[in-house]
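**Student:** In case it's useful when we look at the structure, here is the feature table from Swiss-Prot:
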- Thr37 to Ala: Impaired hyperphosphorylation (MUTAGEN)
- Thr46 to Ala: Impaired hyperphosphorylation (MUTAGEN)
- Thr70 to Ala: Does not greatlay affect hyperphosphorylation (MUTAGEN)
Amino acid sequence: MSASAGGSHQPSQSRAIPTRTVAISDAAQLPQDYCTTPGGTLFSTTPGGTRIIYDRKFLLDRRNSPMAQTPPCHLPNIPGVTSPGALIEDSKVEVNNLNNLNNHDRKHAVGDEAQFEMDI
């Protein structure tokens with residue numbers, strides 16, 4: 001049977017999560033861990049459950065700041081990703097090698113030779 005002795009069951013009162021909007025004046029005030037909503041709003045949650053919603057205008061202004069334009073330190077050297085100059089040099093060498101191979105193939109092409117033999 002039921003643990004309640006015939007008493008009526010009342011639903012608990014729901015409460016909204018307390019929120020506050022903070023206008024940030026310095027990028028150092030942003031926490032390391034933050035969340036996003038499906039709409040793209042950034043927010044973080046305090047240990048007490050309060051959501052801190054970050055102002056979109058401030059974040060968009062910070063997009064063009066010198067710190068946002070500076071790559072992180074200690075990145076690995078990945079040609080074409082972290083070092084664009086290396087990719088350009090490598091692609092020039094590769095194009096020259098392909099041109100040399102194509103010229104070499106044209107000089108030695110005698111006829112239509114089969115690539116392999118196959119017994120049928």
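Glycine too: its Cβ is placed from the backbone N, Cα and C atoms.
Here the original residues stay in place, and none of the substitutions has been built in.
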**Student:** Determine, to the nearest whole angstrom, how far the Cα atom of Thr70 (mutagenesis position) is from the Cα atom of Thr46 (mutagenesis position).
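**Tutor:** Here the two Cα atoms lie 29 Å apart.
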**Student:** Just to verify a number: CA distance, Thr37 (mutagenesis position) to Thr46 (mutagenesis position), in angstrom, no decimals.
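**Tutor:** Between the Cα atoms of Thr37 (mutagenesis position) and Thr46 (mutagenesis position), the distance comes to 16 Å.
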**Student:** What is the Cβ neighbour count of Thr37 (mutagenesis position) at a 10 Å cut-off, with all protein chains included?
**Tutor:** 9
**Student:** Which one of the mutagenesis positions (Thr46, Thr70) has its C-beta surrounded by the most other C-beta atoms within 10 angstroms?
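**Tutor:** Selected residue: Thr46.
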